[in-house]
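Data first, discussion second: the structure below is written as structure tokens.
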Amino acid sequence: MSHSVKIYDTCIGCTQCVRACPLDVLEMVPWDGCKAGQIASSPRTEDCVGCKRCETACPTDFLSIRVYLGAETTRSMGLAY
């Protein structure tokens, strides 16, 4: 079972989710769509255990962890699939 980290458009670039993740699933990437100039991205979704610490840490309810069967992992925001 893998977990998909859905990233929505309310990221403020605070890095709280990145620091909260115990498995280093998230990272910040450059993005012009927010004031901070960076946005959370999830390049290592195969390592996500669904603990939801990133969701809890997020001050804007930006992240959502959803459980999928198989290798159905995605990154939203059009950054990659």
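Placement of Cβ uses the backbone N, Cα and C atoms for every residue, glycine included.
Keep in mind the model shows the original residues, not the substituted ones.
Per Swiss-Prot, these features apply:
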type    : residues                   : note
DOMAIN  : 2-31                       : domain '4Fe-4S ferredoxin-type 1'
BINDING : Cys11, Cys14, Cys17, Cys58 : [4Fe-4S] cluster 1 binding site
MUTAGEN : Cys14 to Ala, Asp or Ser   : Generates altered FB cluster (in vitro)
MUTAGEN : Cys21 to Asp               : Unable to bind PSI cores (in vitro)
BINDING : Cys21, Cys48, Cys51, Cys54 : [4Fe-4S] cluster 2 binding site
MUTAGEN : Cys34 to Ala or Ser        : No measurable effect
DOMAIN  : 37-68                      : domain '4Fe-4S ferredoxin-type 2'
MUTAGEN : Cys51 to Ala, Asp or Ser   : Generates altered FA cluster (in vitro)
MUTAGEN : Cys58 to Asp               : Unable to bind PSI cores (in vitro)
Of Cys48, Cys51, Cys58, i.e. the recorded positions, those within 10 Å of Cys17 ([4Fe-4S] cluster 1 binding site) when Cα atoms are compared:
Cys58
Densest Cβ neighbourhood among Cys11, Cys54, Cys58 (recorded positions), 10 Å radius:
Cys54
Least surrounded among the recorded positions, given as Cys14, Cys17, Cys21, Cys48, when other CB atoms within 10 Å are counted:
Cys14
Which whole-number mean pLDDT does the model give the domain '4Fe-4S ferredoxin-type 1' (2-31)?
79
Candidate nearest Cys14 (mutagenesis position) in space, where candidates are the recorded positions Cys21, Cys48, Cys51, Cys54, Cys58 and distance is Cα-Cα:
Cys58
Would you list, in sequence order, the recorded positions among Cys11, Cys21, Cys58 whose CA lies within 10 Å of the CA of Cys48 ([4Fe-4S] cluster 2 binding site)?
Cys21
Could you check which of these recorded positions, Cys21, Cys51, Cys54, Cys58, sit within 10 Å of Cys11 ([4Fe-4S] cluster 1 binding site), going Cα to Cα?
Cys58
Any idea what the Cα distance is from Cys58 (mutagenesis position) over to Cys21 (mutagenesis position), rounded to a whole Å?
11
Roughly how many Å lie between the Cα atoms of Cys51 (mutagenesis position) and Cys21 (mutagenesis position), rounded to a whole value?
9
Cys51 (mutagenesis position), number of other Cβ atoms within 10 Å:
15
